[in-house]
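S.K.: According to Swiss-Prot, the active site, proton acceptor annotation covers D470. Swiss-Prot lists 289-590 with the feature domain 'Protein kinase'. The mutagenesis experiment S249 to A is recorded by Swiss-Prot, whose note states: Impairs host cell death induction; when associated with A-281, A-385, A-474 and A-587. Listed in Swiss-Prot is the mutagenesis experiment S281 to A, annotated as follows: Impairs host cell death induction; when associated with A-249, A-385, A-474 and A-587. According to Swiss-Prot, the mutagenesis experiment S385 to A carries this note: Impairs host cell death induction; when associated with A-249, A-281, A-474 and A-587. Listed in Swiss-Prot is the mutagenesis experiment R469 to A, annotated as follows: Destabilizes the CRN8 protein and impairs autophosphorylation and host cell death induction; when associated with A-470. Experimental mutagenesis at this site is recorded by Swiss-Prot as D470 to A, annotated: Impairs autophosphorylation but does not affect host cell death induction. Per Swiss-Prot, mutagenesis D470 to A is noted as: Destabilizes the CRN8 protein and impairs autophosphorylation and host cell death induction; when associated with A-469. A mutagenesis experiment is reported in Swiss-Prot for this position, S474 to A, and the note states: Impairs host cell death induction; when associated with A-249, A-291, A-385 and A-587. According to Swiss-Prot, the mutagenesis experiment S587 to A carries the following note: Impairs host cell death induction; when associated with A-249, A-291, A-385 and A-474.
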Amino acid sequence: MVTLFCAVVGVAGSTFPVDINENKSVGHLKKAIKEEKMYQFPADELQLFLAKAGGNAWLSSLTEDVKKLKKGEKTALVKSLTQEEKELQGEDPISECLEGMDPPKVKQIHVLVALPPGTSSAPISDGTDLWLSRFQHSEVAKLTLLPTRGDLNEFIGQPLPVKIGLPQSVFQAWSSPLILGQLLRDKLFELNDISPCEFLKDSVFSAAFLYPQVDGDATESAFHYFWDSIIRVVLGFVFRRAYVNRDSSRKSSSGLKRPDFLFALDHICVFRGEEKEPRTSITVPREELSKKLVWSYGGVPYVFGYAASGFELELFAIYQDVTGNVKTHLIGGFNLQHAPERFRLVLALLNLCLLFPAIVQNCPASAGTEFMDIHRANGVKVRLSPIFVDKIFHTQEEYRRVKQIYDSLKAYGVPCADAVVTVDSDQLRLTLKPRGIEMKPCSLSELFVALGNVLEALVVLHRNGWMHRDIRWSNVIKHIDRVEWFLIDFADAAQSPQKYPSGDHLTHDEHASDIFMEGGSHTTAVDLWAVGYLVKTSKIEREWTAEPERALFLDRLMNPDPSARPTADEALQLLSRFEREAAEQESQGKGVRKKHRRA
């Protein structure tokens, strides 16, 4: 068995080895070369020549002839070696061809391969899919392997782990300093005339990328297509199933909410952008990157974003500092008016793509709800943003009814409840605040807080003759930044009493039975039953009922007879007493345990 290094004449690319038994024929060698290079024509159409340097020596890889050969150029020596009379014949044995030559070694060229006429410069296949597969296999696998914030500037400028193959004509044309330059070219691309990434080239480096039709006096809207032609195209090309949205708060009346550009993997916004027209200072979108973000990414070191003002663009790592504040760390600046800077941004974005999966995999579930659209069965669309919640109604009637309810809540000063901050009658949209997280209490002390918050709201609500009617944990939401809860979704709220069938659409297993009694009516007492239901469906019902008086209180709350249930005022007073007693018992227990340890 012998290893022969082969080079294709007239085609840019690296040499390749072929292992073959010396007892085989040149025809077998042609077949092996065809299989290695996946050529789509018969093997016998290949022409093979020995790469002799003179005497019994082989062409050295260090010579100028071989260097030019790899670039697709034919030197006088290569032309002389590939004359027709020197072609190896298919029936010739390999051993006879090698007779009199030095034993083949590495750093040599042994066989020159000439392709059939008409195929010398034609690609055999598009290399885009193979490039993408290899590139994605280069992703950073673990969170601990992510570069530090301080190293990100160097990281985004490093050569790609898998270079993008370009045909010789494009490779040479883009080498101009006005387009790319050799240093940046060699970080992004490599010569490949056999299977260049034609689809990638045409998709990412399109005419819109190379020759942008926008100038420095254009509006922000005019720049959207330009920014997208780089950022959206690159990210979307690498991650085909990602969610990409832009300008999603423009139609909203609630001010700061969603970013101007949003890129999410598995529902997690790992990359975002804030954009302004050219005449705006870039400090404005830079500050919006941190102001619009409420950190929900747990312990990951950072996510990413950009600030753009016309052609000026800055890349940032966005992180949470030790005090809990969201900060930005500049990792790169670009003047996209110039072609080399646009290519440099592509390099930075592709390198950042290598980090996205590890970040997404280590985010908590809450990060996936930062931006989410929920479609209710009643036709209401709920749009979640970091700080706000939009509710878009299906009918004018429903929009007005819910708006009137929230207007009443505001007039009464109902505490511990969400509130409408802006309205859009044209879009049938109510924007509510705050935005919290759906999380049940994890301890008895937290349950006291949550129930107390609900009862504080009910005291004021009931005092003004209203009832919520749909209290359950999905409508009791925890604040993002503190251990307190608030009541949401007053769409089913009504004045007390209500006659059957009002409220009949509610679920029987989650609501008091008096709502569903034919011919009957229900009052604010249904909300007290619901407070008991919160205890029953909490994570710590057993701990609650371990105290007999608390267990009796739970029975009273959920008594089938509405008149036997306590009022919200009474329930809040009892809850406060239970909370004090539990705190005293906990304090006494700690004292006893401390004495035992001393003993």
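Any Cβ shown, glycine's included, is placed from N, Cα and C.
If you look for the noted substitutions, you won't find them, since the model keeps the original residues.
Keep in mind that this is a model prediction, so the values were computed, not measured.
Are these features on the surface or tucked inside, and what touches them?
M.R.: The DSSP secondary structure for D470 (mutagenesis position) is coil. Note: D470 (mutagenesis position) has non-local neighbours D489, A491, D492, A493, L506, H511, A530, i.e. same-chain residues 6+ apart with C-beta under 8 A of its own C-beta.
Cβ environment of S281 (mutagenesis position): S309 lie under 8 Å away, each six or more residues apart in the same chain.
Packing around S385 (mutagenesis position) is summarised by its Cβ count: 23 other Cβ atoms lie within 10 angstroms of its Cβ, all protein chains included.
Around R469 (mutagenesis position), the same-chain residues six or more apart in sequence whose CB sits under 8 Å from its CB are D492, A493, A494, G503, L506, H511, I515, V526, D527, listed in sequence order.
Contacts of S474 (mutagenesis position) defined by a Cβ separation under 8 A and a same-chain sequence distance of 6+ are given as E438, in order along the sequence.
Long-range Cβ neighbours of S587 (mutagenesis position) (same chain, at least 6 residues apart, Cβ-Cβ under 8 Å): none.
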